[in-house]
Structures are given as C-alpha cells and as structure tokens.
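J.: What follows is a single structure, and I will ask about it in a moment.
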Amino acid sequence: MNLATTKAKLKSGAQAGVQALNKAGHAAKTGTVAAGKATVAGAKSLYLTIPKDYDIEKGGSLNELIKAADELGIARLQEDANNIESAKKSIDTVEKLLSFTQTGVAVSAKKLDELLQKYSSSQLAKSLGSSANIDSKLTKTNHILSTLSSFLGTALAGMDLDSLVKQGDASATDLAKASLDLINELVNNISNSVQSIEAFSEQLGRLGAAISQTKGLSGLGNKLQNLPNFGKANLALEMISGLLSGISAGFTLADKNASTEKKVAAGFELSNQVIGNVTKAISSYVLAQRAAAGLSTTGAVASLITASIMLAISPLAFMNAADKFKNASLIDEFAKQFKKFGYDGDSLLAEYQRGAGTIEASLTAINTALGAVSAGVSAAAVGSVVGSPVALLVAGVTGLISGILEASKQAMFESVANRLQSKILAWEKENGGKNYFENGYDARHAHYLERNLKLLSELNKELQAERVIAITQQRWDANIGELAGITKLGDRISSGKAYADAFEDGKKLDGASNVTVDTRTGVVDISNANGKKTQALHFTSPLLTAGTETRERVQNGKYSYINQLKFNRVKSWTVKDGEANSRLDFSKVIQHVAFNDEDGRLSGKTEEIALNVNAGSGNDDIFAGQGKMNVDGGTGHDRVFYSKDGGLGQVNVDGTKATEAGSYTVNRSINNGSFYHEVIKRQTTQVGKRTETLEYRDFELKRPEHGYQTTDTLKSVEEIVGSQFSDTFKGSKFADIFHGGDGNDTLEGNDGDDRLFGGNGDDHLYGGNGDDLLDGGKGNDVINGGDGNDVYISRKGDGNDTLYDSHGSDKLAFADADLSELTIERTAQGIMIKRNDGSGSINMAEWYKTLSQQNYHGNATDDKIEQIIGKNGDYITSEQIDKLLKDKQTGTITSAQLQQLAQENKSKSIDSGNLASTLNKLIESMASFGSRGATASNYLQPAHKSPQNVLAPSAV
C-alpha cells in the first residue's frame with residue numbers, strides 16, 4: 001500500500017481534523033501559532049512548572065505535586081525569565097493553569113496547588129481526587145496530574161499522526177502502527193465502558209501515559225514491534241491486546257443485565273448503566289478542567305456541556321454490537337445440543353459474533369469516547385482563550401483517528417473470519433476430508449432423531465407395519481449457511497441432506513437397514529424388508545428433487561460475492577419395493593420445480609418430476625404424490641390412492657384400452673390448495689463491508705393460478721381409490737375395483753367382474769357386462785348393474801338410491817338390516833324399499849317396465865332383482881313381491897309379511913352354488929376393504945371379521 005492510497009483512504013476522516021487544525025492556527029494570536037508550531041515540531045512534552053523562588057529542599061505545599069510529577073514521568077521545569085515570561089506575553093496566560101512553551105505544554109504547579117486548595121471541599125474535587133478508589137499508590141495530586149497528562153497526551157499523539165500525514169514521506173507501516181497503537185490503548189481501556197468518574201480518569205491517565213512516552217513514533221510499544229506492514233491485518237489484530245478476547249466479558253453491553261432492550265429506542269439514551277455514566281464522567285471531567293482554569297462552572301454551563309456530550313453519543317451505534325453479543329450467547333446455548341453429535345460449527349458462529357461484536361463495540365466506544373471528549377472540550381472552551389485552540393485541535397485529532405479506524409475495520413472482521421476458516425479446514429483434514437458443513441447436517445439429523453424418537457417409534461403402530469422406513473429431508477440451515485458465508489466457503493455447502501431410518505417393532509435400527517436413498521441418481525431401494533412381511537415408506541418432511549449440486553463463488557462487487565448454484569437435476573425418482581406388503585406414501589415428495597427469472601423472482605415456469613414405482617410382489621398400497629406417477633404394481637393385490645388428505649384434484653381413470661388386467665391411464669388435475677414447489681432462495685451474510693450471497697434449494701407451498709394437469713400410468717394395479725372431487729372411472733375388459741371416494745363420481749365397470757364403490761356423494765355406478773358388485777355408499781346414488789349376475793350392497797345411512805337392473809340373476813343385500821326392518825311399497829311402475837328407521841330407501845322405479853323400455857344408460861332392462869337378502873341370510877324373491885303387488889296400483893308389503901315370506905323360503909331348496917358365489921363377493925368386499933374406511937382414511941384398514949350368517953345358505 002503506497003502513501004497516496006493511504007492518504008486517500010484517510011481523506012474523509014482526516015478532512016475535519018485538518019480543517020480544525022487550520023482553524024486553530026488562525027484563531028489564536030501570533031504567539032499562540034508560533035508556540036503551537038514549535039510544540040508540533042518539538043518533543044511535545046508535558047511539564048510541571050515550579051516557581052523560580054520555590055525551594056524544593058525546604059519543602060512546601062508544592063512538594064506533593066512535584067513528587068507526583070516525578071512518579072508519572074512528567075518533567076519539572078524551573079521558571080526563568082526567558083521562556084515563561086515570553087510565553088505569558090505571547091499567549092496571554094497570566095495566572096492561568098496551562099501555558100505553551102517552546103518545548104511543550106506547561107502546568108503551573110503554583111496555580112494548580114491554589115485551585116486544589118480552593119476546591120478541596122467541593123464534591124467535584126473529591127470525585128477527581130478520590131485516589132484511594134483507583135490506586136492506593138496514587139495521591140490525589142498524582143491522579144489529577146495523570147488526568148491532565150492523559151488528555152493532553154492523547155491530543156499530542158493525534159498531532160503526531162497529523163504531522164506524519166503532512167510529511168509526505170511517511171510509510172504506510174508507520175501510519176498503521178500509529179493508528180493501531182492508539183486503537184490498542186483505547187480498546188484496552190475505554191471500550192470496557194466507564195462506570196465512574198474515577199475509572200474514567202484512570203483510563204485516560206493510562207492512555208495518556210502510554211502515548212506521551214512515544215517519541216517520534218519510533219517506539220510504539222512491544223505489542224506492535226513485529227508488525228511487518230499494514231496489509232497483514234491478521235497479525236495486526238493478534239498484536240492488539242484484548243481486541244478479540246476479554247473485552248466481550250467486560251464490555252457492559254455484553255452483560256445480560258445491561259437492560260439494553262428495555263432502555264433503547266431510536267434517539268433516546270442507551271441506558272443509565274452505559275451512556276449515562278459516560279456522560280457523567282466526561283461532563284465532570286471537563287467541568288473540572290474549567291474549574292482548574294478558573295472558568296465558570298454554573299448550572300447553565302454544566303447543562304451545556306452535558307447536552308453537547310449527549311449529542312455526540314449515538315445510542316443506536318451501540319445496538320449493533322449489543323445484538324452481536326446477545327446473538328453469540330443465544331447461539332452458544334443453541335450449539336450445546338449439537339456438540340455431542342460432533343458438530344461445533346454453531347460455536348464457531350458464536351465466536352464470530354463475539355469477535356464482530358467486540359470490533360463493533362471497541363470502535364463504537366472509541367469513537368463515542370473521542371466524540372464525547374471533543375464535544376465536552378468544545379463546550380468547556382466557551383469563554384476561554386486557551387481552550388478554543390485546544391478544542392479545535394481535539395476535534396481535528398478525533399476526525400483523523402476516526403478515518404484511520406474506519407480504514408482498518410474491514411481487516412479486523414476478515415481476521416476473525418480467516419481464523420474460523422482455518423479451524424474448519426483443519427477439522428476436515430483431521431477427519432479424512434469429510435465436508436464440515438455436511439457434518440453439520442448430520443448433527444442436526446441426529447438431534448432430530450433424539451428429540452422425536454418416541455413419535456417415530458410409534459409409526460409402526462400407526463401405519464400398521466412391522467417395518468417403517470422414515471425418510472427425512474434436512475433442509476437448508478441458516479446457521480450453517482451463515483458460517484459458510486463468513487468463512488468464504490460457500491462453494492462447499494449443500495442445500496441439505498436426505499436421511500433414511502428404519503424402525504422395526506417400535507425400535508430404531510442402529511445398524512444397516514438395507515435401505516438406499518441416493519439423492520444423486522434419484523433411486524430409493526427398500527426391496528430388502530429384512531424379513532418383515534409388512535413395511536411402510538414414510539416421508540417425514542418434503543423431499544427435494546434428486547441431482548448433483550455445485551457452486552461457484554463469484555465476485556460481483558468491490559466487497560460483494562455470490563455463490564452461484566448449479567444443479568444437474570434428475571428428472572424422476574425411482575422407488576424399488578420387494579416382497580413385503582408395503583404402504584408407499586409419496587404425498588410429501590416434491591414433484592414441481594419453480595424457476596426464477598434473471599432478477600431472482602419466480603418466473604411462473606415450472607418443471608414436473610416423475611415418480612417411477614416398482615412395487616414388486618406383495619399387496620401394496622400406493623398413495624399418489626403431487627405430480628406424474630408411473631406405477632408397476634407387480635404381483636399381489638395392489639391399490640393406488642388418490643384420496644390422501646382429500647386428494648389434489650379431479651381424477652379420470654381410463655382402462656378401456658387396456659390389454660392386460662390392472663392397466664390404466666389416469667388423467668388428473670392438481671389444483672386443490674397449495675403444493676410443494678422446489679425453489680431457489682438466497683441467503684446474504686454480512687462480514688463488515690463484505691457480503692456473501694449463497695444460493696440454495698428449498699421448498700415452498702404455492703398455489704398455482706390454474707393448477708396442473710398430469711397423467712399417471714398404472715400397471716398391475718388391482719384397485720383404485722378416487723379423490724374428494726367428482727371423479728370418473730372407466731373400467732377395462734378385465735375385473736376392475738374402483739372407489740369413488742368423496743364427490744359426485746361416475747364409475748363404469750364395462751366388461752369383467754367389477755367391484756364399484758361410490759363412497760360419499762351422489763354417484764352413478766354402472767356395472768356393464770360381468771358379475772359385478774355395486775355399493776353406492778352414502779348419498780343419493782343411481783346404480784345399474786347391467787348384464788350379469790350382479791350383487792348390490794345397501795347399508796344404513798346410504799341415502800335414497802335409485803337402482804336399475806337388466807338381465808342376469810341379481811341380488812340386493814342389506815348388510816346391516818333384517819328383512820323385518822324393511823317395508824316395500826308399490827309405485828307407479830315400480831317398487832320402493834324403505835328402511836323402517838328412515839335411514840334410507842331404494843327406488844326401483846322401472847321394476848314393472850317391459851324389456852322394450854330403456855334405462856338411463858340406453859340399455860333395455862327388466863329392472864327386477866331376483867333376490868332381496870337380509871343380514872342374516874333370509875331372503876325373498878322377485879316372484880313373491882310380484883304376487884303381492886303386480887296387479888295393484890298401490891300397496892305395501894309390511895315387515896311382518898316380509899318376515900313371513902323369508903320364513904317360507906327357509907324350507908325351499910335354493911341354488912347353493914349361486915348363493916355361495918354371492919356370499920364370497922360380499923365377504924371379500926367387506927373383509928378386504930371397507931368402502932367407508934377406504935375412501936376416508938389415509939391408512940391401511942384392518943380386516944373386518946367376516947359377517948356372521950350373511951347370505952348363509954339355508955339347510956337343504
């Protein structure tokens with residue numbers, strides 16, 4: 001760094017100082033200017049002047065002052081006619097405390113002694129002179145001299161810096177050493193906060209003593225001797241004692257009892273503990289100067305000084321530092337729960353917060369102290385000939401120092417960040433190259449398992465599976481991301497990590513679980529169920545899309561960097577199942593990616609990620625996700641559910657083109673509510689002036705304006721469950737099993753022996769050809785079995801259904817009612833079967849229509865059900881009904897008559913084979929899948945016990 005660069009960086013901070021120094025020269029008399037120049041050019045010492053006729057050997061009231069000066073290293077100067085008299089004439093300081101000489105600033109021992117005696121009884125003098133509270137070795141006189149020395153020493157040190165800048169040949173190293181020497185003393189003394197007048201005076205005394213001993217900036221202290229140049233900020237910080245250690249413990253704002261949050265508001269005082277005491281201390285100090293100089297210390301003057309100091313103190317400047325210390329404490333507490341899992345990154349983050357807080361606190365305290373002193377001295381200088389140039393000098397010095405500090409600030413932050421980076425890289429080297437931030441995700445997941453182990457262990461019972469595979473996506477972690485940004489390692493972090501944990505019999509498997517979740521290739525393999533017959537694949541959180549991430553750290557401004565994400569995405573997930581009866585729930589797998597435009601905002605463009613499911617053997621239940629799904633059910637009885645949480649939108653199932661059983665095309669709408677979308681987000685971390693922006697993948701719930709349309713392909717799927725919307729099912733030429741779920745659905749079996757369950761809603765069920773089983777469910781349904789020997793199921797609460805039938809030997813079974821609980825009434829061209837409790841009815845309006853008539857589906861029908869069966873197997877026939885009602889316009893078959901007819905049938909021989917087939921259909925339907933539970937529940941349904949005596953054949 002050359003001098004020109006250094007001067008440019010200091011220009012803004014030094015400008016005020018140079019202007020103030022120039023004003024000081026013009027404001028004083030000619031003698032003052034000459035004396036000031038001589039002081040700058042000379043040794044610039046502080047002297048204690050002793051009257052020429054004072055005899056030290058004989059002793060007197062001044063001996064105490066002389067002894068104190070000797071202890072403090074303040075030179076004694078015996079008055080003579082030459083230098084003292086000329087000084088008095090030139091700057092008009094007759095009978096004043098302070099005066100300039102050719103070799104420095106003189107303090108009149110005589111005048112000081114008089115002032116001490118004059119004000120010895122005042123509270124102010126007692127405060128300034130309470131040496132016992134500071135150091136038992138210092139007398140009151142010693143302490144006051146130390147205070148004066150400290151203030152003037154600070155000013156003289158600033159003049160040294162100014163003279164270096166003006167020389168034009170000073171090196172950057174000299175400037176850095178000068179500024180850092182001042183920083184060192186201010187940080188170690190002032191930044192710990194001022195709690196009393198005595199402490200403030202003591203700190204200034206030490207500061208002045210250290211700087212006043214500096215001669216020509218050649219010997220700047222042992223701590224900075226090895227500083228090679230200004231650019232080596234790391235070493236510079238380490239050389240500054242206490243900057244990065246110790247201060248946070250002593251700094252008042254770090255104390256949780258400082259009440260910063262309660263006492264701070266924009267434009268108001270920080271708190272009495274901090275700024276109040278600083279104000280009191282500096283006010284008392286400058287008032288003492290005025291008293292010592294013989295100036296007024298009235299209440300009005302004191303108020304002016306206090307007001308000036310308060311205006312120089314910014315409460316909000318302290319808040320940033322206070323927040324960092326507070327955050328560090330919170331992060332430290334947060335870090336404890338992850339340390340036992342081998343991750344210390346949160347502690348590193350807290351370490352940075354403390355370091356940054358220390359820097360902010362130190363520099364804020366320095367600038368606050370300098371600004372307050374400058375303001376106080378300026379206020380105290382009112383009415384003082386000597387005070388005015390001194391005040392201007394102090395203002396100039398503080399402006400210059402502030403500029404130097406600001407130029408050094410970024411290097412301080414980077415030193416802390418670089419130290420943390422070194423720790424991270426050292427850890428990776430010690431741990432075989434493992435990624436430090438990935439280790440952070442591992443610790444987060446281990447903590448998640450520990451905290452939620454009880455709930456996770458209950459999944460076996462909840463999902464009714466001997467084995468549960470829980471897949472958890474640890475998403476982007478702000479703390480881990482912030483640490484990566486601070487340490488300039490943002491290109492080494494990932495957006496998260498997916499984990500698979502196996503639970504068997506309520507216990508987590510600690511060893512190998514025979515599960516593979518490869519987020520790079522998009523393969524999830526759970527085909528080895530570890531000998532268990534039932535298992536469930538459960539996603540505890542939304543799973544990000546598969547692929548490979550890379551990042552590149554690019555500079556996009558002087559202090560600005562962006563870690564750009566590049567993602568090679570796999571277009572689908574593949575899930576492999578094995579022999580177990582598995583429950584595969586994909587409702588939390590993210591299947592839509594939302595893209596951003598060049599400005600980082602969502603563009604509205606999306607990409608769909610497919611799910612390929614190879615279910616293997618076993619009876620599997622597959623819950624559809626939020627996007628395209630290709631399912632191969634394999635062997636076994638497999639079911640696909642579109643009913644999870646009510647479903648995502650309307651489902652249209654089409655099996656009309658199937659060439660093999662279980663093959664369907666499902667066109668569905670995804671427009672109900674909000675869906676998971678993978679998005680690119682950004683996190684920005686501030687390190688002083690440097691900003692680090694990290695791009696990462698995350699997910700959000702979004703509701704697209706028009707929704708999505710997608711198409712699923714199902715193969716070897718035996719059963720499909722619809723949504724809460726109005727779904728359409730069209731069966732194949734094979735046996736189909738459809739459940740409408742909620743909504744007003746349309747189910748058509750077409751060919752094959754189909755099972756159609758309407759579920760809730762006003763549904764239309766049409767069996768078509770084949771021996772079908774039709775269950776309308778709740779709602780007012782329209783049901784037509786079509787050709788074949790069909791079975792209709794009715795339950796309590798099903799609503800008022802309309803039933804059509806054509807051809808075949810058909811049966812209507814009341815699963816929960818005896819015939820004695822029913823009544824049959826004649827209608828215009830048909831009959832109405834009513835439940836006596838009013839819970840539902842079945843209207844067969846075309847029972848008596850001829851075959852020339854057509855039903856609503858356009859097919860001819862005789863609309864008669866050959867047998868009506870009660871829950872205990874009692875039955876009546878269509879012929880028995882016709883005998884009682886055919887030739888009547890109105891009429892009723894009572895419950896008693898129905899019971900009598902059923903009793904007569906018990907002694908008759910019936911077709912046991914036909915009845916057994918009907919019985920099997922009903923039992924299988926009720927035992928393997930309860931239509932109520934199937935459409936409403938998200939989980940496997942427990943097998944119902946076979947209904948006793950339902951359709952049981954009578955003894956023959």
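Each Cβ is built from the backbone N, Cα and C atoms, and glycine gets one as well.
According to Swiss-Prot, the experimentally introduced change Tyr54 to Phe is described as follows: Does not affect cytolytic ability. Under its mutagenesis entries, Swiss-Prot includes Tyr285 to Phe with the note: Does not affect cytolytic ability. Record note (Swiss-Prot) on the mutagenesis of Tyr343 to Phe: Reduced cytolytic ability. Quoted from Swiss-Prot for the published mutagenesis Tyr352 to Phe: Reduced cytolytic ability. According to Swiss-Prot, the mutagenesis experiment Tyr448 to Phe carries the annotation: Does not affect cytolytic ability.
Buried or exposed, and what's around them? Tell me for each listed feature.
T.: The DSSP secondary structure for Tyr54 (mutagenesis position) is coil. All chains included, 17 other C-beta atoms sit within 10 angstroms of the C-beta of Tyr54 (mutagenesis position).
Sequence-distant neighbours of Tyr343 (mutagenesis position): residues of the same chain at least 6 apart with a C-beta under 8 Å from its C-beta are Asn439, Gly440, Asp442, Ala443, Arg444.
Under the three-state DSSP scheme, Tyr352 (mutagenesis position) falls in the helix class. Counting only same-chain residues six or more apart in sequence, the Cβ atoms lying under 8 angstroms from the Cβ of Tyr352 (mutagenesis position) belong to Val416, Ala417, Leu420, Leu483, Ile486.
In the three-state DSSP scheme, Tyr448 (mutagenesis position) is classed as helix. Neighbour density for Tyr448 (mutagenesis position): within 10 A of its CB lie 17 other CB atoms from the protein chains shown.
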J.: Whole-number answer please: how many Å between the C-alpha atoms of Tyr448 (mutagenesis position) and Tyr54 (mutagenesis position)?
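T.: Rounded to the nearest whole number, the Cα-Cα distance is 82 Å.
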J.: Kindly assign Tyr343 (mutagenesis position) to one of the three DSSP-derived states: helix, strand or coil.
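T.: It is coil.
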